[in-house]
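Student: According to Swiss-Prot, the feature domain 'GH84' maps to 60-336. Taken from Swiss-Prot, the feature protein binding site applies to GLY67, LYS98, ASP174, ASP175, TYR219, ASP285, ASN313, supported by experimental evidence. Per Swiss-Prot, mutagenesis TYR69 to Lys or Gln is noted as: Strongly reduces affinity for glycopeptide substrates. Nearly abolishes enzyme activity. In Swiss-Prot, a published mutagenesis experiment is listed as TYR69 to Ser, annotated Strongly reduces affinity for glycopeptide substrates. Nearly abolishes enzyme activity. In Swiss-Prot, the entry for mutagenesis ASP174 to Ala states: Nearly abolishes enzyme activity. The structure shown retains the original residue. The annotation that Swiss-Prot gives for the mutagenesis experiment ASP175 to Ala reads: Nearly abolishes enzyme activity. Under the heading of mutagenesis, Swiss-Prot lists ASP175 to Asn and annotates it as follows: Nearly abolishes enzyme activity. The active site, proton donor annotation in Swiss-Prot covers ASP175 and rests on sequence analysis.
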Amino acid sequence: MVQKESQATLEERESELSSNPAASAGASLEPPAAPAPGEDNPAGAGGAAVAGAAGGARRFLCGVVEGFYGRPWVMEQRKELFRRLQKWELNTYLYAPKDDYKHRMFWREMYSVEEAEQLMTLISAAREYEIEFIYAISPGLDITFSNPKEVSTLKRKLDQVSQFGCRSFALLFDDIDHNMCAADKEVFSSFAHAQVSITNEIYQYLGEPETFLFCPTEYCGTFCYPNVSQSPYLRTVGEKLLPGIEVLWTGPKVVSKEIPVESIEEVSKIIKRAPVIWDNIHANDYDQKRLFLGPYKGRSTELIPRLKGVLTNPNCEFEANYVAIHTLATWYKSNMNGVRKDVVMTDSEDSTVSIQIKLENEGSDEDIETDVLYSPQMALKLALTEWLQEFGVPHQYSSRQVAHSGAKASVVDGTPLVAAPSLNATTVVTTVYQEPIMSQGAALSGEPTTLTKEEEKKQPDEEPMDMVVEKQEETDHKNDNQILSEIVEAKMAEELKPMDTDKESIAESKSPEMSMQEDCISDIAPMQTDEQTNKEQFVPGPNEKPLYTAEPVTLEDLQLLADLFYLPYEHGPKGAQMLREFQWLRANSSVVSVNCKGKDSEKIEEWRSRAAKFEEMCGLVMGMFTRLSNCANRTILYDMYSYVWDIKSIMSMVKSFVQWLGCRSHSSAQFLIGDQEPWAFRGGLAGEFQRLLPIDGANDLFFQPPPLTPTSKVYTIRPYFPKDEASVYKICREMYDDGVGLPFQSQPDLIGDKLVGGLLSLSLDYCFVLEDEDGICGYALGTVDVTPFIKKCKISWIPFMQEKYTKPNGDKELSEAEKIMLSFHEEQEVLPETFLANFPSLIKMDIHKKVTDPSVAKSMMACLLSSLKANGSRGAFCEVRPDDKRILEFYSKLGCFEIAKMEGFPKDVVILGRSL
């Protein structure tokens, strides 16, 4: 019905236009000059439009644009967004997802009845939360501007959307080719004239809506030719575009580090109006390894009186945008009335706010903020403090989505993303009603559940936090100065107090959907049998393991998380500190080398002290990963897990590498020199650490997709110590027995002596072990140059083995164990020099079968190869029995390939190699 009604309306309008010669296709399509800002504009035919606010000032548009490339948000996420926007006093949502195919690629297609119902529901929800819903359409990929049928198709599409209740619109011509087709070139003098013509026509057709946005093709300073002030394109837009139409602008660049006041004044002059900023500071669709959890930054509050609005285009992952939107709201509210800085500073240059900003930035790696009204670091801390409450509230969407590391997940719940519906199918929000694995301290953010008296006594006493994290209603009626003063006073406190866990305040922070689901808890809770009810709670004995309880996410965890995933052009203070420390430890590692001449005890002590602090910082990352993985709110976890998994994995490698640097015998100068700016490379902080490792190009080892089911298990890779020998031998024996089924009960050390003993004794510098909570469960061993290693073996290791194992009688048929014993008494074959020139290093790796995480083996191989390449190796090889299919497959998955047989190769082994 919705479609039919909109089509009928369009037919009536087209009949009116056909009777009007001025509006016919034969009329000139060149747009007239835009009337003066105060001049009346003729009303269009669109009956669905809302009258403009004549004579009244338009409100400042501030909110979110869903304009990224990637899987669009689902409807329930958008409704949750509206709730948050209202709570934080923002007012606008621009619907423009690039991968909604009816928004961009197939813009001509009308919405189906089902899609129409969803859009109407969404528009209604926005109205309920007092959020202005702006529908954007991007016809620029293939529209013929001079074709009346194309223009009519666009009108028909927007007519349909207006029937849904939408009153605000946007035409986007971003990221398209500048060249016009031959038909358009005959009618329009330039690309800008064509765009302005159709924009003006649509604007008037819809009745000149109060909010109508236009995104130019030259939407940032770097896209303007030859520059902003001399751009013919922007000049045409400024002169011809009707004054009631606002222009979107991203700043000096597509992703602008800063948006100076001068740059806005420059573009405003040529487009003859104040722009609306489409801000990509938190957008991550251009780099699938990066996430941005830092504050809104680099935009002075002096911009507010010079703009018509700011819409942030944030991360693709919805739940990762809490900080981005919250800090934008803080920025906006800090100068909501558009007060100029010179007015603020007239009373006192040393105002309370500026003093607090100086205090907040003391000892910080960041530049001291000069904006007297807004401090990014203060805004970040406020956002993280409020966000912390969300982690303890059990919640997840019914269609769970876990994006893999690297490329975004292309299939969710078995449904390919190709030709996905333009409006996501209705997604029902469900709340997980199972008791989360939480420690007693987790109560600060947990689901309000009924506790027994005994449990209530165990809960720690908590105070409400006397900051802006209090009930939202208390701030609704306060003026800006009161709010600002309260923020400053609260931030002067030395420590943040625990958050209020009062059930009423928790309930107020929840979405209506969550509250509704909680009302129905009895309907969906799993059935409890009499047997379960009568069963006493298990209490472990004195010699048994205690019950596992997960620690809750802390504010320090979120601060560290934000620092690791900060902003496009900079890392957070802790992330930058870790990067600098690793660079210093790597560059100065020669001072702790055993063979270092002229040792300086002070330098050695400094290196070891800084290494210990760095390892401690790496440990904080592991702890943050564990607590986040165990958090009750799985919705947040699923959106961020792949990113946290990546940083955890790379920091595990880096920590192991630093430990190796501190205990090796040889110094090396194989490291890269010179530091680049953090934003010069892709991949964020994890990418920066990867590039500082010697094997930075081994992308297959660094590509470690997270498990389908999030896990908090953490493995440790560290250098081998002599005390670990028995554990390594045990793993070697168990895995060998598992492969051939021949236990060596009478000689338990035999297989270990054969496969790993020489490396453990003579090549200690290149040996690593894998540990979990139960002990050692894997090893990675190597030697940088096998030729001198074999010579050492002949001198010391082989004679010791010959003495330990008597040479068996070769006249009889030998057992597997006897064959290994005999090998110690036979001449060792030497590999060809032509082969060793390219693959000089010998490696041996194995992991216990209980380890099921495939990323662990990649991390171990990365650590081993990093140590070898750091000391000049060009390649590594390993020797495998032809019948050992398990280990052959194991090495193949780690990037090793079979070397073609050549003269001098042993006949009873397969040689696999890997270039470094």
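Residue numbers in this text run from 1 along the chain shown.
Every residue gets a Cβ built from N, Cα and C, even glycine.
I would like each feature placed in context: is it buried or exposed, what are its neighbours, and how far apart are things?
Tutor: The average pLDDT computed for the domain 'GH84' (60-336) is 94.
The secondary structure of ASP285 (protein binding site), as reduced to three states from DSSP, is coil rather than helix or strand.
Counting every protein chain shown, the Cβ of TYR69 (mutagenesis position) has 14 other Cβ atoms within 10 Å. Under the DSSP three-state reduction, TYR69 (mutagenesis position) is assigned to coil, being neither helix nor strand.
Under the DSSP three-state reduction, ASP174 (mutagenesis position) is assigned to coil, being neither helix nor strand. Sequence-distant neighbours of ASP174 (mutagenesis position): residues of the same chain at least 6 apart with a C-beta under 8 Å from its C-beta are SER138, GLY140, CYS215, PRO216, THR217, TYR219, LEU248.
The Cβ of ASP175 (mutagenesis position) has 16 other Cβ atoms within 10 Å, all protein chains considered.
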Student: Relative to the Cβ position of LYS98 (protein binding site), how many further Cβ atoms are located within 10 Å?
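Tutor: Step by step: centre on the Cβ of LYS98 (protein binding site), count other Cβ atoms within 10 Å, giving 19.
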Student: Would you say which of the binding-site residues GLY67, TYR219, ASP285, ASN313 has the most Cβ atoms within 10 Å of its own Cβ?
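Tutor: Max Cβ neighbours within 10 Å, all protein chains included: GLY67.
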Student: Over the residue list GLY67, LYS98, ASP174, ASP175, TYR219, ASP285, ASN313, recorded for protein, what is the maximum interresidue Cα distance in Å?
Tutor: 18
Student: Provide the three-state secondary structure of LYS98 (protein binding site) computed with DSSP.
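Tutor: Where LYS98 (protein binding site) sits, the three-state DSSP reduction gives coil.
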Student: In the same chain, outside GLY67, LYS98, ASP174, ASP175, TYR219, ASP285, ASN313, whose C-beta lies within 8 angstroms of the Cβ mean position for the protein site?
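Tutor: Counting only non-site residues, the set is PHE68, TYR69, ALA96, LEU172, TRP278, ASN280, ALA283.
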